[in-house]
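Peer 1: I am attaching a structure below and will ask some questions about it afterwards.
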Amino acid sequence: MHLPSSLLIAAPLLANVSAEPIRIPQRDVSVVSTSQQLAVRALPDSPSGGYAPAVVDCPKTKPTLRKAVDLSNEEKNWLSIRRKNTIQPMRDLLKRANITGFDSETFMNEAANNISQLPNVAIAISGGGYRALMNGAGFVAAADNRIQNTTGAGGIGGLLQSSTYLAGLSGGGWLVGSLFSNNFSSIETLLSENKVWDFENSIFKGPKEAGLSTVNRIQYWSEVAKEVAKKKDAGFETSITDYWGRALSYQLIGADMGGPAYTFSSIAQTDNFQKAETPFPILVADGRAPGDTIISLNATNYEFNPFETGSWDPTVYGFAPTKYLGANFSNGVIPSGGKCVEGLDQAGFVMGTSSTLFNQFLLANISSYDGVPDVLIEAVTSVLKEIGAKRDDVSQIIPNPFLDWNNRTNPNADTLELDLVDGGEDLQNIPLNPLTQPVRAVDVIFAVDSSADVTNWPNGTALRATYERTFGSISNGTLFPSIPDDWTFINLGLNNRPSFFGCDVKNFTLNANQKVPPLIVYVPNAPYTALSNVSTFDPSYTMSQRNDIIGNGWNSATQGNGTLDSEWPTCVACAVISRSLDRLGRQTPAACKTCFERYCWNGTVNSKDTGVYMPEFKIADAHALDSGAVAIGKMVNVWSSVVVGVVAATLLL
């Protein structure tokens, strides 16, 4: 059934009175108030003043590594503020949900006096290139009470403000990194300004506002290459990830030249983060042990947060201060005569590290890229061979902060460099690992999955990978809900609508010191109002395509503003309070039981191969030809484009 197109053009920026599915409008600055306009971060704090790290005087108390036995003191102190800040938006969210038989006001009053009772909420945004960024942006926008109409009928506005953590990897990491690199501006603001998220020009072409034509694209790449060269001239190793991260920054960070001096650790110095007015950002990457080319579930998972970088896995089981990643750590300390370094955690470099993927695609045949002169093809081929020999297809952190750290278990303990790759290469394409750690005590994770598992739609592979990882020693005893096979996801429709996993805590058998894992609210990318299964490697999108996919993500998050399920906001609220009610030994409200019967996977399995997966629109096709519909097998190799630009620009240095 197709709804009238007039029902699809209502925007979250404009008032409406009905719970209809929305379509994000074209760019219109006039609908955004002055107070909402994009605030450029004022903390480009790299000591070099640019992309290059720099040696600095160590503080009186030199930075050290710590074992991962608990949260850092900095995170604990921040949480003491943030958890209290989530009380009012959560109170409003639960009140609007109007759960029959549940006194939300009394519940929240009790939680205000006992924070351990307060639900601890996290949001995880999967990888998947621009598809993941745009689909994830739709979810984040729908959950943000700063945006009009998110708190009306069918809305879930305030869920973002009720959340403690916001994690991303690869394309989802671009979203998280972009939000925090722009003062945690709303999606509404980012769409309405012209400084970021202009995907019409691919990374290879460069930013439109620079006035660059096909002829002078090399000037853009020359600026990228010059900044990376400064890092190398300062004595630090560089890789293709440096170029990739620099190019990404032009699209994601609203500052001149993509903010080369902006660092990830400087998020901790921003006013809204210090006041804990935002969730806690986490980006994820995988470790690559010396000599490895295939990333398995046993790979060490690393996280970047504004305070620390490291791993909870028993292999490394330690964290280094993010601000001092480039320091000469050995066995957890900076030895006498060792140097402190700041600026290695450049924001684009961290986002690029979480999204390398180059070890899979750089050796592709670039001769198919239209318009590349033969001389450049020859030069690129030469560079690719050198990259393969030097293993520069990964993100390198040199010196390795975990040198001589946990020598018995750490695969990189005796290497001078720490090699990191795309956070989804171990198939855990949703950044769940940091959020399932018992010390973080997360109750519910809203897992937004934009993976390209089957015809560029997800089929639960990312969840299943995290579940299967719990059977190995690498999980360190961390539990995760049971996840069925891929065909069960498809045949039961678990990948075509929100699905809950781990609803009944009685299904978990706990050994000593184990804790019940979070409830997982799985929100898969599906065709609500757009064919949002665009290729991971599509390098550019029209404004209409971008907005349609973001609008589709909104409709996924809200079930079409309640069009598909008017009780969806109630079910979201039930997921939020579920673990808290279990801890308190209280009965599940009847309305929540109804929700759980509707959305919880009940253990049924149907593994029959039913052929090619081609889902139909769940609401209506909002401009089929304009939505970015993908032809299966289409692949635009943006990675080759990046390398071509890098080589060409380097020739001009």
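Yeah, the Cβs are placed from backbone N, Cα and C, and that goes for glycine too.
The noted changes are left out; the structure has the residues it started with.
Got these off Swiss-Prot a minute ago, pasting:
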type	residues	note
VARIANT	D45 to N	In strain: Lindegren 25a
DOMAIN	57-606	domain 'PLA2c'
VARIANT	I115 to V	In strain: Lindegren 25a
VARIANT	E597 to D	In strain: Lindegren 25a
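Any idea what these are sitting next to in the structure?
Peer 2: D45 (variant position) has a Cβ environment of 16 other Cβ atoms inside 10 Å.
Confidence over the domain 'PLA2c' (57-606), given as mean pLDDT on the 0 to 100 scale, stands at 90.
The Cβ of I115 (variant position) has 14 other Cβ atoms within 10 Å, all protein chains considered. In the three-state DSSP reading, I115 (variant position) counts as helix.
When secondary structure is read from DSSP and collapsed to three states, E597 (variant position) falls in the helix class.
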Peer 1: Ten-angstrom check, please: count other Cβ atoms within 10 Å of the Cβ of E597 (variant position), all chains counted.
Peer 2: 10
Peer 1: I'm trying to understand the geometry here, so how far is the Cα atom of D45 (variant position) from the Cα atom of E597 (variant position), in Å to the nearest whole number?
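Peer 2: D45 (variant position) and E597 (variant position) have their Cα atoms 51 Å apart.
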